[in-house]
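According to Swiss-Prot:
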- 1-131: domain 'MSS4' (DOMAIN)
- CYS6, CYS11, CYS104, CYS107: Zn(2+) binding site (BINDING)
- ASP108 to Gly: In DSS4-1; a dominant suppressor of SEC4-8 (VARIANT)
Amino acid sequence: MSKATCSFEGCHSAVITINDDNIINLPEQVHSEFKLLENRTMRDATPSESNFLVVPDVWDFDNVGVSREIPSSILGDLSDKSDFVFEYGNSSWKIKKCLKYLICADCDKGPIGIICKVQDQTKNEERVLHLLSLRSLQIMGRN
């Protein structure tokens, strides 16, 4: 199993063990839209999609910090963003609103992910998920 760690020099704190079944792809523009940190080596690769780890519960992390609520003036309304739809748990989910940022709990740097309100596109049910940007972290032990 691979581990996601903080990518900042002098930190490298373990953030979470990665479950490959919970990795989703979102469009490339998600990093600029949500103002997420990008690991320099990953940013230079310029892939067309970005991998995120879906984490259902904050207690599933080994070590993560959470910011204050993100003012809507920073990110705006996402209801018209049809690009931010992903498949997870046999459902199609749409990101409705970003609530808070995820940061490294040891060095307080980031943001390395977002806590989002998402909506199931078929059942019309809403829930909160943690989306951890794998491009914002260093991945150890990946084959």
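Keep in mind that glycine also has a Cβ here, set from the backbone N, Cα and C atoms.
A Cβ within 8 Å of the Cβ centre of CYS6, CYS11, CYS104, CYS107, the residues given for Zn(2+), is found for these other residues of the same chain: SER7, PHE8, HIS12, SER13, ALA105, ASP106, ASP108, LYS109.
Every protein chain shown contributes to the tally, and the Cβ of CYS104 (Zn(2+) binding site) ends up with 24 other Cβ atoms within 10 Å. Sorted by the number of other CB atoms within 10 A, the binding-site residues CYS6, CYS107 start with CYS107, the lowest. A 10 Å cutoff on Cβ-Cβ distances gives CYS11 (Zn(2+) binding site) a total of 14 other Cβ atoms nearby, all chains included. Around ASP108 (variant position), the same-chain residues six or more apart in sequence whose CB sits under 8 Å from its CB are GLY65, listed in sequence order. Taken residue by residue with DSSP, CYS6 (Zn(2+) binding site) is part of a strand. Taken together, the residues of the domain 'MSS4' (1-131) have an average pLDDT of 85.
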